[in-house]
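Some features that Swiss-Prot has for this protein:
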type: BINDING; residues: Thr101, Ser140, Thr141, Asn142, Thr187, His188, Ser319, Lys324; note: L-aspartate binding site
type: MUTAGEN; residues: Thr141 to Val or Arg; note: Loss of activity
type: MUTAGEN; residues: Asn142 to Gln; note: 3000-fold decrease in catalytic efficiency
type: MUTAGEN; residues: His188 to Lys, Gln or Arg; note: Loss of activity
type: ACT_SITE; residues: Ser318; note: active site, proton acceptor
type: MUTAGEN; residues: Ile320 to Ala; note: 50-fold decrease in catalytic efficiency
Amino acid sequence: MNTDVRIEKDFLGEKEIPKDAYYGVQTIRATENFPITGYRIHPELIKSLGIVKKSAALANMEVGLLDKEVGQYIVKAADEVIEGKWNDQFIVDPIQGGAGTSINMNANEVIANRALELMGEEKGNYSKISPNSHVNMSQSTNDAFPTATHIAVLSLLNQLIETTKYMQQEFMKKADEFAGVIKMGRTHLQDAVPILLGQEFEAYARVIARDIERIANTRNNLYDINMGATAVGTGLNADPEYISIVTEHLAKFSGHPLRSAQHLVDATQNTDCYTEVSSALKVCMINMSKIANDLRLMASGPRAGLSEIVLPARQPGSSIMPGKVNPVMPEVMNQVAFQVFGNDLTITSASEAGQFELNVMEPVLFFNLIQSISIMTNVFKSFTENCLKGIKANEERMKEYVEKSIGIITAINPHVGYETAAKLAREAYLTGESIRELCIKYGVLTEEQLNEILNPYEMTHPGIAGRK
């Protein structure tokens with residue numbers, strides 16, 4: 001007989017479980033059925049599952065459904081899960097069939113077996129403390145798993161919001177630093193009219209501020225939880241008093257202003273609150289990818305590109321070209337954006353795929369949503385510290401572009417008319433002569449007038465340059 005294992009059984013039969021393991025037979029079945037991604041459950045979701053199980057045990061004790069001795073051991077075991085002590089025991093793949101039953105049962109089994117151990121009983125002695133009858137009392141996967149995900153997503157969103165605020169503030173600092181730096185504005189990747197580098201960076205900061213607000217606003221619908229809905233939202237096997245009490249405990253232990261959804265069937269059927277979050281994340285990454293593209297273009301060179309800004313050198317850029325340095329931080333921002341776009345499509349498809357009283361595709365939906373939030377938080381932290389803070393302006397190069405640009409003819413347009421200005425611009429392009437030289441050559445404007453009109457700083461705010 002193998003003494004390194006214990007035997008657990010369910011209505012499908014028996015399974016060998018490693019003797020030291022806190023998970024049980026249903027977790028083992030899940031690992032056999034779903035070796036899909038190679039990933040484990042996110043630590044924040046494990047913590048949230050602990051909060052759900054602790055809150056449920058306390059509420060069930062308060063309404064007289066759960067034996068107090070059993071309940072106290074469940075609470076102690078759940079506290080250890082919340083602390084992250086047993087993260088290594090959560091071994092199921094996050095993408096799975098069954099609407100999250102395997103994740104829920106992984107939590108139930110770990111908490112039950114640890115509670116048994118604390119009680120002085122052998123793991124697997126479910127006649128004393130059962131994963132289903134005790135740890136999962138008054139619950140279904142269909143309310144426990146989404147509620148845990150709401151808590152995890154809210155916690156991760158708060159981290160993302162703080163990180164994004166920090167990045168936004170650093171963009172504003174750069175806007176102030178570059179407030180007097182003149183450069184050429186571009187439309188269609190062609191020279192347009194002068195702009196201040198600080199104006200560009202402030203525009204970046206402002207769009208990020210809107211993203212912060214958009215993301216923050218999505219939290220409101222996540223505060224509505226369906227705990228107590230049980231299987232289909234009707235609350236079967238959940239005492240009405242339990243629903244109220246468990247919601248209070250969940251709000252207390254999670255630190256979020258959670259409330260019971262007004263209509264539990266609606267809250268169990270529908271997943272629009274997650275697609276709303278994902279949409280806000282996608283919009284944010286659309287904006288961040290655009291900013292990353294701008295930075296890569298401005299930093300192109302250093303000799304044969306724009307070379308308007310200098311990004312911090314983070315690592316050698318080529319295994320064959322000595323001395324080459326690449327814009328790796330904007331590049332990783334682009335790649336995170338692409339991942340978030342793909343995740344959003346998955347979330348959209350999964351959200352649409354629900355039928356009747358439950359969306360069974362929630363595991364892939366939650367996996368992608370949590371991944372999007374996590375990788376955005378990570379990339380914003382790294383980008384801010386390793387790139388944004390160290391960006392330098394190549395002021396001489398930008399000034400040279402402005403002075404050589406034909407785009408400044410736009411400022412002359414109100415003084416000489418569009419047709420004359422267009423002829424001057426065309427000749428400047430063909431001959432290489434400057435706009436200033438051609439204006440003097442043809443007597444279109446005087447030197448004094450040109451000094452006022454062609455002051456590039458006068459072109460960076462509303463008004464007609466040279467008109468007092």
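Placed from the backbone N, Cα and C atoms, the Cβ positions cover glycine too.
Put simply, Thr141 (mutagenesis position) is 5 Å from Thr101 (L-aspartate binding site) when counted between their Cα atoms.
When Cβ atoms from all protein chains are considered, those within 10 Å of Thr141 (mutagenesis position) total 21, not counting its own.
Across the fold, the C-alpha of Ile320 (mutagenesis position) and the C-alpha of His188 (mutagenesis position) stand 33 Å from each other. DSSP assigns Thr187 (L-aspartate binding site) to a strand segment in the three-state reduction.
Long-range C-beta contacts of His188 (mutagenesis position), restricted to its own chain and to partners at least six residues apart, with a cutoff below 8 Å, are absent. When the recorded positions Ser140, Asn142, Thr187 are compared by the number of other C-beta atoms lying within 10 angstroms of their own C-beta, Thr187 comes out lowest.
Counting neighbouring Cβ atoms within 10 Å of each of the binding-site residues (Thr101, Lys324), the lowest count belongs to Lys324. If you draw a 10 Å sphere around the CB of Ile320 (mutagenesis position), it holds 5 other CB atoms from the protein chains shown.
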